[in-house]
Amino acid sequence: MGRPELGALRPLALLLLLLLQLQHLSAADPLPGGQGPVKECEEDQFRCRNERCIPLVWRCDEDNDCSDNSDEDDCPKRTCADSDFTCDNGHCIPERWKCDGEEECPDGSDESKATCSSEECPAEKLSCGPTSHKCVPASWRCDGEKDCEGGADEAGCPTLCAPHEFQCSNRSCLASVFVCDGDDDCGDGSDERGCSDPACPPREFRCGGGGTCIPERWVCDRQFDCEDRSDEAAELCGRAGQGTTATPAACAPTAQFTCRSGECIHLGWRCDGDRDCKDKSDEADCSPGPCRENEFQCGDGTCVLAIKRCNQERDCPDGSDEAGCLQESTCEGPRRFQCKSGECVDGGKVCDDQRDCRDWSDEPQKVCGLNECLHNNGGCSHICTDLKIGFECTCPAGFQLLDQKTCGDIDECQDPDACSQICVNYKGYFKCECHPGYEMDTLTKNCKAVAGKSPSLIFTNRHEVRRIDLVKRDYSRLIPMLKNVVALDVEVATNRIYWCDLSYRKIYSAHMDKASIPDEQVVLIDEQLHSPEGLAVDWVHKHIYWTDSGNKTISVATTDGRRRCTLFSRELSEPRAIAVDPLRGFMYWSDWGFQAKIEKAGLNGADRQTLVSDNIEWPNGITLDLLSQRLYWVDSKLHQLSSIDFNGGNRKMLIFSTDFLSHPFGVAVFEDKVFWTDLENEAIFSANRLNGLEIAILAENLNNPHDIVIFHELKQPKAADACDLSAQPNGGCEYLCLPAPQISSHSPKYTCACPDTMWLGPDMKRCYRAPQSTSTTTLASAMTRTVPATTRAPGTTIHDPTYQNHSTETPSQTAAAPHSVNVPRAPSTSPSTPSPATSNHSQHYGNEGSQMGSTVTAAVIGVIVPIVVIALLCMSGYLIWRNWKRKNTKSMNFDNPVYRKTTEEEEEDELHIGRTAQIGHVYPAAISNYDRPLWAEPCLGETRDLEDPAPALKELFVLPGEPRSQLHQLPKNPLSELPVVKCKRVALSLEDDGLP
């Protein structure tokens, strides 16, 4: 058989090439419509059979995430752990989630009747009844909140008050001392009904109009204690014609406005449309003026923020902010359709074979009637919904669209207020849990305390401190007969309370059970206090911190008041509230000065930084939620209650209200409630701290309620004192051992500090007297803090008898030491920390195990020896130079014949010719205010000698910036006062040496 011809094979070859090309095109475009190449998934994704990509962690989780169940193929059978509950469909959930009121099993078997009916409540819990199968802590019984669905935990609760209490008409209990005291403490007036005006006890004075009784020592003390100011009446105090004799605190006339009620506010708040004074005197006699640039003027002349214009809320009293607003037409929603030509038609008119849009865009022939979801679910990862025109991808609850087709999990825990305390994110949902000591209320989903006694709310009411039991609703007086108490705090472990009295300018402490007894009230701090308005207790390290708006300082002391020092005295204008976090070593404070702000620093004064400086006007009270790590504050000017995290981020305005936040002052947080005092409303309010809702009044008709705290052991968690963990007592510190901020794992645990009149030594542990400068007063003042000097603090040893107590106010009264030692000060470790003049505590972080081998003798020798060596070297150099100058200097005396003929009795100059490379002598520069320069004038006659040239020398070498003494006046030429050598009277005859 012969070979086929080449021409006969060509058709076969072309056919083969055509088949190969078709196969290639089919492989490149496997899906109809040409949807592109095969989709590749990321490394952390799983590729389904239908080419979808899902997170790899969704593989074998018993959920059909691929929609074709390919992610659950060939998966091993799961076995739940002993600590888990096995759902009927095989899912595993934590055992604590069983019968908690929420269905975590996909089939709901964890909350089924068969599962929960067999459960019995433990002894420490209360059953909500046979039908609910729910258990609640026994401490929640009769706490005023319904925790069971049917309210079984609040059923049958006794309503009778204790024998020493008064039951109000609203069924609340009140201490008998509040009955017939002139204040409506019940809230319904039942405690003041049928009351006569009883006489005041001995040594007390009744205010006018049947008012309250005050101690007689408060009468005519130049401070208003009665609401009607009758205790300072001119006729009573014997100062007729002078009006009231009380003198309110002086306000800065150039920067502040004095309210008639005595407060000081910023001068710019006068006539700004907002009532800032308690008596509203800052808005009295104000002419209507234009609003600010960021404000809108209402029809009645009032001003509101411009952003509130046309917000569909009535902000102006006359509603003019919503007048004339154009409502934008939207074409959104399933029942509306946006035409390409711009019209908006009803969704039911789409694909009805009738033209409703001008461009026929509602009747596309190729799309109407086409169901895209039938092919590959429209490309949607979860839910595909067919529309009349096109389709839409949606996601189940807990998921969100990432790229219009793929669903991804929503991390609900990104919201800091998603849960009461702990938020755990899961695929498609999240779970809330509670910290130890708390338990979830399945009805409200809030964490409630189960450990410790019932929480109490303690607040100052100017003349007394009161307490409200938040569970039993008992209302009692804790400390009576106080002068003007503003700030307070508590130490739960020792059951002590601390408070500041502005009138007496003292800080007190007392045991809670004996605080009403004057003899049990201990004075902790009574010196160098002006206006202590903020107070905080470090319950771990046993310290108290306070702000002083008069001295512009923040200070710290031990809880017994024996050791104290000033941490900050710079860049403070009006410091007010202060709060501490001993667990992390930080403190926080508010400053309502001209540049209002909230700041943060370490408990040792290091790492100072500003957290809030914008959109803040009058920050008063601040408080910390240590569990959620958030800071809450109230702004009396903006009428807001806001919060941030401990680093200043995630800012959130919780409440804005001119009614409930008219003039807030103090704020406190516990569980899911936030509490605050209001001076204008004279009441205490509470609200939900997560959403700002559920606003309620706890107490009203008060007299200047200021600070407020919560007394409960969970508010002050126990922790180890770093200073006690050291091998040496008090961390090796001679005076104060202060905790350092825990910024990282390498942060030191503590640093040492000294009293204001002493400095930290080279070993960073011992304290020394500040060396007295002998040069000028200005130099000494620049190196010391600005607070007045005090006597030696108790417990401090003076190691060098030559050191003197240093005072920046009267430095000339203390004799300088013969050999003063300049102890080097520790530099600041943070750029945000004030200059060294603001603090005398250590900023160097030594190891805890370092030895105290460095002594005062070593420190003195280490400073004096180099000075002596330098002085000897300088003296030796001077003697060598003087000897060399004498050897290299020759003198020549000669007579001028011409001059001799005329004036033979004139003195001749003595010329010194030196063999030096320099011509003449350079005089030191002198600081002078004279117009003409100072020159060394030649000797032209007799000159007088100065007995003591020191005064003139001192005036010539005054340091820059130092004031000149007025006792010694400079002459016209200061150099003429320097000691000079008299010109010698000589008579020389020149012999003829052959000169021409």
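Using the three backbone atoms N, Cα and C, a Cβ is placed for every residue, glycine included.
At each noted position, the model has the original residue.
Classification of D61 (mutagenesis position) by DSSP places it in coil, neither helical nor stranded. Positions annotated as Ca(2+) binding site by Swiss-Prot, on the basis of similarity to another entry: W58, D61, D63, D65, D71, E72.
If you average pLDDT over the domain 'LDL-receptor class A 2' (79-117) in this model, you get 80. Annotation source Swiss-Prot lists domain 'LDL-receptor class A 2' at 79-117.
The feature domain 'LDL-receptor class A 5' is assigned by Swiss-Prot to 199-238, with sequence analysis given as support.
The feature domain 'LDL-receptor class A 7' is assigned by Swiss-Prot to 290-326.
Here the residue is the original one, but Swiss-Prot notes a mutagenesis experiment at this spot, D61 to N: Lower affinity for RAP. Abolishes binding to Reelin.
E102 (mutagenesis position) carries neither a helix nor a strand DSSP state and counts as coil. What Swiss-Prot says about the mutagenesis result for E102 to Q is this: Same affinity for RAP. Same affinity for Reelin.
Under a cutoff of 8 A between CB atoms, and with a sequence separation of 6+ in the same chain, the neighbours of E145 (mutagenesis position) are E154, D441, T444. The secondary structure of E145 (mutagenesis position), as reduced to three states from DSSP, is coil rather than helix or strand. According to Swiss-Prot, the mutagenesis experiment E145 to Q carries the annotation: Same affinity for RAP. Lower affinity for Reelin.
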Subject >> Candidates D63, D71, E72: member of the binding-site residues with the richest Cβ shell (10 Å) >> reply: D71
**OP:** Please spell out the DSSP helix, strand and coil residue counts for the domain 'LDL-receptor class A 5' (199-238).
**Re:** 10 helix, 6 strand, 24 coil
Original post:
Relative to the Cα of D61 (mutagenesis position), which of the recorded positions D71, E72, E102 have a Cα no more than 10 Å away?
Top reply: D71, E72
Original post:
Relative to the Cβ of E102 (mutagenesis position), which residues of the same chain, six or more apart in sequence, are found under 8 Å away?
Top reply: E111, T442
**OP:** State the residues, same chain only, that lie 6 or more residues beyond the ends of the domain 'LDL-receptor class A 7' (290-326) and have a CB under 8 A from a CB inside it; answer 'none' if no residue qualifies.
**Re:** 273
Subject >> The one of D61, D65 whose CB sees the fewest other CB atoms within 10 Å, among these recorded positions >> reply: D61
Original post:
Which number gives the other C-beta atoms within 10 angstroms of the C-beta of W58 (Ca(2+) binding site), all protein chains shown included?
Top reply: 18
Subject >> Summary of DSSP states over the domain 'LDL-receptor class A 7' (290-326), given as helix, strand and coil counts >> reply: 6 helix, 6 strand, 25 coil
